[in-house]
Amino acid sequence: MLSRLFAPKVKVSAHCDLPCGVYDPAQARIEAESVKAIQEKMAANDDLHFQIRATVIKEQRAELAKHHLDVLWSDYFKPPHFESYPELHTLVNEAVKALSAAKASTDPATGQKALDYIAQIDKIFWETKKA
């Protein structure tokens, strides 16, 4: 009797672990903007303590950006999106690799490269939201 009481009445499915529906590449972009801004600040400040703190924060922000891209890739984008945008797998992969390069560098160009890839992913994301 209890099993019938607690049995689901309606079967539902979700695209992620929790069907919140809140996805946005802006999260990755903001973290990547932080990476680039930190790289620029590092170039203008040679204080050792600042450099160490900036390096730690830059690496954390790059990891967060990579995480947000991974969530988009694994939870938001679905097979129909990859069929419509066959370059999407490569774009996400290149963006993540660019963020890894930015972690290992103080050159703002590496941060900008990650931002450029994220901008392309953002464009595709919003096109899929219109569909």
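Keep in mind that glycine also has a Cβ here, set from the backbone N, Cα and C atoms.
Original residues fill every noted site, and no substitution is shown.
Feature annotation from Swiss-Prot assigns Ni(2+) binding site to H15, C16, C20.
One entry in Swiss-Prot concerns the mutagenesis experiment H15 to A, C, D, K, N, Q, R, W or Y. Its note says: Loss of activity.
Note: Y23 (mutagenesis position) has non-local neighbours V71, L72, D75, Y76, F125, i.e. same-chain residues 6+ apart with C-beta under 8 A of its own C-beta. Secondary structure at Y23 (mutagenesis position), as computed by DSSP, is coil. Under the heading of mutagenesis, Swiss-Prot lists Y23 to A, K or Q and annotates it as follows: Loss of activity.
For Y23 to F or W, Swiss-Prot lists a mutagenesis experiment annotated as follows: Slight decrease of activity.
Annotation note: E31 (mutagenesis position) sits in a helical segment as assigned by DSSP. For the mutagenesis of E31 to A, Swiss-Prot gives this note: Loss of activity. The structure shown keeps the original residue.
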*Please work out the number of neighbouring Cβ atoms within 10 Å of the Cβ of E31 (mutagenesis position), leaving out its own Cβ.*
22
